[in-house]
Amino acid sequence: MAQKTFKVTADSGIHARPATVLVQTASKYDADVNLEYNGKTVNLKSIMGVMSLGIAKGAEITISASGADENDALNALEETMKSEGLGE
């Protein structure tokens, strides 16, 4: 399993549009991809799961991936977080 922690830098946190971008990126991979925030873990391929967390600016989130293409998935999600201005 591979994982990485990010600090959310987007002023609006992770709301509908950025959540959709993350879900679309995660869904391109076969690996199981999860997002953990505030003690709760959700499937990052589920828009409802991600939205239910209410992730605000300044939050620390951990994205983990497990499976054959886990490193590719995690690298793509890291790039998405940075390119979309969501986190670092």
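Placed from the backbone N, Cα and C atoms, the Cβ positions cover glycine too.
Don't expect the noted substitutions in this model, because it carries the original residues.
Annotated in Swiss-Prot:
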type	residues	note
DOMAIN	2-88	domain 'HPr'
ACT_SITE	His15	active site, pros-phosphohistidine intermediate
MUTAGEN	Ser46 to Ala	No phosphorylation by HPrK/P; abolishes the catabolite repressive effects of glucose on gluconate kinase, glucitol dehydrogenase, and the mannitol-specific catabolic enzymes
Fewest other Cβ within 10 angstroms of its own Cβ, chosen from the recorded positions His15, Ser46: His15
Separation of alpha carbons, Ser46 (mutagenesis position) and His15 (active site, pros-phosphohistidine intermediate) (Å): 13
Average model confidence [pLDDT] within the domain 'HPr' (2-88): 97
